[in-house]
Amino acid sequence: MTDLLNDRLPPQNIEAEQAVLGAIFLQPSALTLASEVLIPDDFYRMSHQKIYNAMLVLGDRGEPVDLVTVTSELANTDLLEEVGGISYLTDIANSVPTAANIEYYAKIVEEKSILRRLIRTATTIAQDGYTREDEVEDLLSEAEKTIMEVAQRKNTSAFQNIKDVLVQTYDNIEQLHNRKGDITGIPTGFTELDRMTAGFQRNDLIIVAARPSVGKTAFALNIAQNVATKTDESVAIFSLEMGAEQLVMRMLCAEGNINAQNLRTGNLTEEDWGKLTMAMGSLSNSGIYIDDTPGIRVSEIRAKCRRLKQESGLGMILIDYLQLIQGSGRSKDNRQQEVSEISRELKSIARELQVPVIALSQLSRGVEQRQDKRPMMSDIRESGSIEQDADIVAFLYRDDYYDKETENKNIIEIIIAKQRNGPVGTVSLAFVKEYNKFVNLERRFDDAGVPPGA
């Protein structure tokens, strides 16, 4: 395959490259347009790379960019003869009658450059497949990363005129005004939480943090179930701590109001079997997709969610939990930097796929040393930039976790410590431990299946 590639001329368009350089000679202000799109390496011909680089150097110094100054700059760096001398520069300067089409020519040069990068990347991936002895997962992750770098170069966005943004913003406001209710995002199913957040917004990274055994996994799973069973949105769940079967057992308990211990032991009554059948039917019709790969890389999460969105649609991503995700390995000697890199990538995934990403997080033991055990931002374990990247940071706190004699048994506080586009505050829910289920406080005794002492 390498021989086949070596026999073929890589994608390039010399005329377009000359047109870009000629347009800059003709109208130096065209350099600004070109520099927003092209870097020297985008030019196929080496001489064009050096000429364009000289133009950029002059532009950065605030000096005029014309035939005389570019010739002088190349001569001063002993590159004039390498690029073809003054005669070739003159030919380029005379090659285009107008600079009006520079953006069109620059786009051609950029696209040819992307194709060459893609070919080089694919060739490297193929060679690594034959020669490297790394774990297959490492090769896949690295291959995906390099392909993504090529794709991201293509997808860089330009400035948007505020007039265009205002039109889109007005349309969105009008849609919000015309819709019923105050929920503008994806409803969690918890009334007071939805009232405070207006639902979880697309593009948002939501961090849910708590000490072990407080109920953060149950809380997140309840949200996932509510979304998947009560809306037409699909939910991707990445469980790095528990297997898929354990998660499904928990979801069956919550969906069917089945005692968790009875389900674990198989000690089910006839009524329980009926509830189980109902719960299985409800969950099987929901769009819940579970990946229980331990130690999954953030690049794998991105790739799998991309594929899922293309094939089945995607409305929400849930990750349990953030500190178990592997980063790229670039910051392997500094775990805090690696976790910061992961949180930035998760925010990037939320924006790219336009879905809320809920990432559970551990809290440090520092919270145990204070008299008031309610968590604070500084308690997020290996926090790094987590609190900066997150749009919402929610802490879970249960008084009976620390005080067994408290009157607030099975009441959990959802402390919204940060909300980028909304208020902060506290929402209280009831936790029905037997069912691994959270319910709105006003519903606490509504369901006959929920014991009064819950």
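Using N, Cα and C of the backbone, Cβ positions are placed for all residues, glycine too.
Keep in mind the model shows the original residues, not the substituted ones.
Listed in Swiss-Prot:
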MUTAGEN   ASP42 to Gly  In ts56 (dnaC56); defective in chromosome replication
MUTAGEN   THR69 to Ile  In dnaC30; defective in chromosome replication
DOMAIN    179-445  domain 'SF4 helicase'
BINDING   ALA210, ARG211, PRO212, SER213, VAL214, GLY215, LYS216, THR217  ATP binding site
MUTAGEN   ALA350 to Val  In ts199 (dnaC199); defective in inititation of chromosome replication
According to DSSP, PRO212 (ATP binding site) sits in coil
Same-chain shell around ATP excluding ALA210, ARG211, PRO212, SER213, VAL214, GLY215, LYS216, THR217, C-beta within 8 angstroms of the CB centroid, reads LEU396
ALA350 (mutagenesis position) sits from ARG211 (ATP binding site) (Cα to Cα, rounded, in Å) at a distance of 25
Whole-Å Cα distance, ALA210 (ATP binding site) to THR69 (mutagenesis position), is 63
Top of the recorded positions VAL214, ALA350 by count of other CB atoms within 10 A is ALA350
Between the C-alpha atoms of THR69 (mutagenesis position) and VAL214 (ATP binding site), the distance in angstrom, to the nearest integer, is 69
